[in-house]
Amino acid sequence: MSRLDKSKVINSALELLNEVGIEGLTTRKLAQKLGVEQPTLYWHVKNKRALLDALAIEMLDRHHTHFCPLEGESWQDFLRNNAKSFRCALLSHRDGAKVHLGTRPTEKQYETLENQLAFLCQQGFSLENALYALSAVGHFTLGCVLEDQEHQVAKEERETPTTDSMPPLLRQAIELFDHQGAEPAFLFGLELIICGLEKQLKCESGS
């Protein structure tokens, strides 16, 4: 049996997450999957919260590819691309949004967040509004993915409701959403946030 290290623990935990979801993910089940005694895991993850924090970081490291603005990128495009990349990372694993809930920046992420704030401040945002802009986009993205992933679970567990008895506009709206999926609604909301931030920035600058 190969030596157990944190990388192997995290990889196995992500596999288990996809199999059983966040509610079924326990250190006991993870230990069984790894073929070790549960106390052995405590050398690598102290408890489930520590495990979830580690999984959240791993998802971002693997799938979030647009942390910082590219050279010449506008702040609007940066926020768009950052949000899309964050969404992809959350969708990369079952219950990805739930895993990310309640996490806090790690020391490894400090420089990235500092660069994001500095970039927005250079574009004319106050520090306060730069913080709120990043928070608004991040929380919106997280909420959209959380709803999307929960909707998929609920859809599998309940009978598909008939739309025959619904009023016509509601029926068309539901059929449209079911056909298009969640991404168009996410992109629409993201653009509304960015438009609002543009207006706020103009008010701040007096233009």
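A Cβ is built for glycine as well, from the same backbone N, Cα and C atoms used for every other residue.
In this structure the noted substitutions are not present, so the sites keep their original residues.
What Swiss-Prot records for 3-63 is domain 'HTH tetR-type', and it gives sequence analysis as the kind of evidence. For the mutagenesis of HIS64 to Tyr, Swiss-Prot gives this note: 1000-fold reduction of affinity for tetracycline. The structure shown keeps the original residue. Among the features that Swiss-Prot reports, tetracycline binding site is placed at HIS64, ASN82, with the record citing similarity to another entry. Among the mutagenesis experiments that Swiss-Prot reports, ASN82 to His is described with the note: 100-fold reduction of affinity for tetracycline. Look at Swiss-Prot and you will find HIS100 tagged as Mg(2+) binding site, backed by similarity to another entry. Quoted from Swiss-Prot for the published mutagenesis THR103 to Ile: <10-fold reduction of affinity for tetracycline.
Feature map: annotations from Swiss-Prot on the structure.
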{"residue": "HIS64", "record": "mutagenesis position", "Cβ contacts under 8 Å, 6 or more apart": "SER85, PHE86, CYS88, ALA89"}
{"residue": "ASN82", "record": "mutagenesis position", "Cβ contacts under 8 Å, 6 or more apart": "HIS66, PHE67, GLN116, VAL137"}
{"residue": "HIS100", "record": "Mg(2+) binding site", "Cβ contacts under 8 Å, 6 or more apart": "ALA56, MET59, LEU90, LEU142"}
{"residue": "THR103", "record": "mutagenesis position", "Cβ contacts under 8 Å, 6 or more apart": "LEU52, ASP53, ALA56, ILE57"}
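In the predicted structure, the domain 'HTH tetR-type' (3-63) carries a mean pLDDT of 93.
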